[in-house]
Amino acid sequence: MDTLLRTPNNLEFLHGFGVKVSAFSSVKSQKFGAKKFCEGLGSRSVCVKASSSALLELVPETKKENLDFELPMYDPSKGVVVDLAVVGGGPAGLAVAQQVSEAGLSVCSIDPNPKLIWPNNYGVWVDEFEAMDLLDCLDATWSGATVYIDDNTTKDLNRPYGRVNRKQLKSKMMQKCILNGVKFHQAKVIKVIHEESKSMLICNDGITIQATVVLDATGFSRSLVQYDKPYNPGYQVAYGILAEVEEHPFDVNKMVFMDWRDSHLKNNVELKERNSRIPTFLYAMPFSSNRIFLEETSLVARPGLGMDDIQERMVARLSHLGIKVKSIEEDEHCVIPMGGPLPVLPQRVVGIGGTAGMVHPSTGYMVARTLAAAPVVANAIIQYLSSERSHSGDELSAAVWKDLWPIERRRQREFFCFGMDILLKLDLPATRRFFDAFFDLEPRYWHGFLSSRLFLPELIVFGLSLFSHASNTSRLEIMTKGTLPLVHMINNLLQDKE
């Protein structure tokens, strides 16, 4: 949905299916390519009689695209202790680097490929980027969105949606970082050694970088930020293609936020039953009458669905919709861990984004939330580094963690995890009933829920409103499937104190 992110972890959590996770291959359109990323796919029809493997043969070779300007590199011979070392050059890391450096503090950004344009596909609500003055970083917008509950029920969402221009967003951030004096180091951090007032980052090229504060912005690797509780999240899994098609049935002025219809599976009993147990939906961004981004998505499951299963469902759906793929510009494998415990709070390494547990546990949304949190992290770092009073490394990082995860944000996340635990238990009919009620709510409620703008008192009102809008069947499902998650949430809320 909002963030389609790679994870370096192997995919043992998938239903008996191991596959290397790829991300977008940002390339010019090619008609054919030899890249194969999956074995043992089903032979359901697509493009009339074409098999799913025939669709995959249209996937082009991966070609990495880099920014075309020079970066000021970190000079290890000087042995200086930088104020902030940011590990990871994604949106979250660069946003913090940019804002901390604007205050005149020294920053080093460490990433194995600092000039590589992000391979991830980001979709956001336009109002979220407008609030951060980032409208110039959207390369396509739609006046609204559509949700297909089933063949007879459609929801029209009057909320503009946009696709992030990855190159523009990264270029804008990098240029500001360069202007502010940020230095870059092309390497992977393999270890961090902490002393009282500084930390030493050991890189895989043998270079050691010293910093007062270390920020882990590496996504879901959890390589630097520590966890002390069992990690058992739900997983959002998706497969997407940016394709040239002969035609498609969607309104080019609206994106398809969710399509829960399953009429494309009526002739495949086994696949229809699988989809009924753990449903998937179509997410689509039509750029023109013959160019469209299509993605089959499992909202959340534990364990996550196998990529082969997702692709088989997508192929059946496209065939049923009469979408004949002529060529594929980019393809994307998406695996997003959702929910699970927060990292140890506080700890010496500061985190942001996926490594700090900031993915929305009910939706998989993160990019807008993370970019909005960047000033919070940056301001905390600036405040404590600029203080006349000397702080130890542990004191400083504890203060930053407190600002990133205040009690109201932790309570909000607990409610979102409660929502995820209910969604994990819903089959297709129950999921449809849930979203039928969800998108009937006043816009301020579903807007606020999806954009992480509601806090616990408002979330309680949101929950009561959702329950009142639900059908009797859906109310019964929420009560029976949500009782244990509700008890778990209340227990966690009572234990979590300032």
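Keep in mind that glycine also has a Cβ here, set from the backbone N, Cα and C atoms.
Original residues only.
Residues annotated as NAD(+) binding site in Swiss-Prot: 84-112. With a 10 A radius on its CB, L84 (NAD(+) binding site) counts 25 other CB atoms from all the protein chains.
Recorded in Swiss-Prot as a mutagenesis result, E128 to A carries the remark: Reduces catalytic activity 20-fold. E128 (mutagenesis position) carries a helical DSSP state (H, G or I).
The annotation that Swiss-Prot gives for the mutagenesis experiment D259 to A reads: Reduces catalytic activity 4-fold. Annotation for D259 (mutagenesis position): spatial neighbours V147, Y148, F281, L282, Y283, A284, criterion Cβ-Cβ under 8 Å with sequence separation of six or more.
Under its mutagenesis entries, Swiss-Prot includes E295 to A, K or R with the note: Abolishes catalytic activity. Of all the Cβ atoms in the protein chains shown, 24 others lie within 10 Å of the Cβ of E295 (mutagenesis position).
There are 22 other CB atoms within 10 A of the CB of E332 (mutagenesis position), with all protein chains counted. Mutagenesis annotation in Swiss-Prot: E332 to A, described as Reduces catalytic activity 20-fold; the structure shown retains the original residue.
Taken residue by residue with DSSP, H360 (mutagenesis position) is part of neither helix nor strand, so it is coil. Among the sequence features in Swiss-Prot, the mutagenesis site H360 to R is noted as follows: Reduces catalytic activity 5-fold.
As a published mutagenesis entry, H360 to K appears in Swiss-Prot alongside the note: Reduces catalytic activity 7-fold.
In Swiss-Prot, the entry for mutagenesis H360 to A states: Abolishes catalytic activity. The structure shown retains the original residue.
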Rounded distance in angstrom between the Cα atoms of C108 (NAD(+) binding site) and H360 (mutagenesis position): 29
V100 (NAD(+) binding site): tally of other CB atoms within 10 A of its CB: 28
Length of the line joining the Cα atoms of H360 (mutagenesis position) and P112 (NAD(+) binding site), in Å: 27
Residue from E128, E295, E332 whose C-alpha is spatially nearest that of G104 (NAD(+) binding site), among the mutagenesis positions: E128
Pairwise Cα distance for E295 (mutagenesis position)/A92 (NAD(+) binding site) [Å, integer]: 24
Assigned conformation of C108 (NAD(+) binding site) - DSSP reduced to three states: strand
Between E128 (mutagenesis position) and A92 (NAD(+) binding site): CA-CA distance (Å): 15
